[in-house]
Amino acid sequence: MVNPTVFFDIAVDGEPLGRVSFELFADKVPKTAENFRALSTGEKGFGYKGSCFHRIIPGFMCQGGDFTRHNGTGGKSIYGEKFEDENFILKHTGPGILSMANAGPNTNGSQFFICTAKTEWLDGKHVVFGKVKEGMNIVEAMERFGSRNGKTSKKITIADCGQLE
């Protein structure tokens, strides 16, 4: 089985910035990968398209995926509101790692973050389920609109998204 690849077309205040593609590690965390894949395609009738990156901290991460409240308090999974931490096999080894944001153990919904540095203190707390395949330069460009408290200076949105393979 080949791991799925999904893409985000990123916009800044409505202007296209570029495409980021992700490999999803369905071989290691099938349930978590499937949630992100289906939210990227929108095939369940809801998902990431049109949502924003509400929290960007340069040198740390870019967080998004709250398509219900758009501020970090919402979002939902394809399995219902929240689902369990599948496993912690994969680690936060460096830039480009894709991991689930949460509010404590077993509270995965739709929020995720893209690491822009090694974040080993998150190992065992957040489920890593993918990595940037192409477009890390776009993630680095997104970082420039972040701040130390995470507030973004411009609206960073997922203008389009879907599955490539």
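Backbone N, Cα and C define each Cβ position, glycine as well.
None of the noted substitutions appears here; every position holds its original residue.
Swiss-Prot annotations:
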type: DOMAIN; residues: 7-163; note: domain 'PPIase cyclophilin-type'
type: MUTAGEN; residues: THR107 to Ala; note: No effect on peptidyl-prolyl cis-trans isomerase activity. Reduced interaction with BSG/CD147 and ability to induce leukocyte chemotaxis
type: MUTAGEN; residues: PHE113 to Ala; note: Reduced ability to stimulate MAPK/ERK phosphorylation
type: MUTAGEN; residues: TRP121 to His; note: No effect on peptidyl-prolyl cis-trans isomerase activity
type: MUTAGEN; residues: TRP121 to Ala; note: 200-fold decrease of sensitivity to CsA. Reduced ability to stimulate MAPK/ERK phosphorylation
type: MUTAGEN; residues: TRP121 to Phe; note: 75-fold decrease of sensitivity to CsA
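Mean pLDDT across the domain 'PPIase cyclophilin-type' (7-163) comes to 98 in this model. On a Cα basis, TRP121 (mutagenesis position) lies 14 Å away from PHE113 (mutagenesis position). THR107 (mutagenesis position) falls outside any helix or strand according to DSSP and counts as coil. Listed in sequence order, the residues of the same chain lying 6 or more apart from THR107 (mutagenesis position) and placing their CB within less than 8 Å of its CB are LYS82. In the three-state DSSP scheme, TRP121 (mutagenesis position) falls into the helix class. Counting every protein chain shown, 9 other Cβ atoms lie within 10 Å of the Cβ of TRP121 (mutagenesis position).
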